[in-house]
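Comments concern the structure below.
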Amino acid sequence: MSEKPLTKTDYLMRLRRCQTIDTLERVIEKNKYELSDNELAVFYSAADHRLAELTMNKLYDKIPSSVWKFIR
C-alpha cells in the first residue's frame, strides 16, 4: 500500500498544533532534512500560512494579501 503525499491542508492541520512561532520554527527545521523537494515545497507553503496565522493571532482559510506585510 503506497502512501499518498500530504497536501498543503494536511500539513496546515498538523502545523496548527504549534502554538508559538518558536515551536513552528523547530518543526520547520526538523522537516527540512526529512522531506523530499516536492514535499518540502508544499510543507513550506503550509508553514508560511501558519506563520501568518500565528503573527496575526487569527485562523485563515486563505491569507489576505494585506497580512503578508507583517510576516518576517
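Cβ coordinates come from backbone N, Cα and C, glycine included.
One mutagenesis experiment catalogued in Swiss-Prot, Asp10 to Asn, is accompanied by this note: Does not affect H-NS binding ability. What Swiss-Prot says about the mutagenesis result for Asp22 to Asn is this: Does not affect H-NS binding ability. For Glu25 to Gln, Swiss-Prot lists a mutagenesis experiment annotated as follows: Affects H-NS binding ability. Decrease in the ability to repress the expression of the hly operon. One entry in Swiss-Prot concerns the mutagenesis experiment Glu29 to Gln. Its note says: Does not affect H-NS binding ability. Under mutagenesis, Swiss-Prot gives Asp48 to Asn with this note: Abolishes the interaction with H-NS. Loss of the ability to repress the expression of the hly operon. Looking at Swiss-Prot, you'll find the mutagenesis Asp48 to Glu or Arg noted as follows: Abolishes the interaction with H-NS. According to Swiss-Prot, the mutagenesis experiment Arg50 to His carries the following note: Derepression of the hly operon, impaired H-NS binding. What Swiss-Prot notes for the published mutagenesis of Pro64 to Leu or Ser is this: Derepression of the hly operon, impaired H-NS binding.
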In three-state terms from DSSP, label Asp22 (mutagenesis position) for me.
helix
Surrounding CB atoms that lie within 10 Å of the CB of Arg50 (mutagenesis position), all protein chains:
25
Do me a favour and check the Cα-Cα span between Arg50 (mutagenesis position) and Pro64 (mutagenesis position); whole Å is fine.
13
Local backbone state of Pro64 (mutagenesis position), from DSSP in three classes:
coil
In angstrom units, rounded to an integer, how far apart are the Cα atoms of Glu25 (mutagenesis position) and Asp48 (mutagenesis position)?
10
So if I draw a 10 Å sphere around the Cβ of Glu29 (mutagenesis position), how many other Cβ atoms end up inside it?
9
Of Asp10, Asp22, Asp48, Pro64, which is closest to Glu29 (mutagenesis position) if I measure between C-alpha atoms? They're all mutagenesis positions.
Asp22
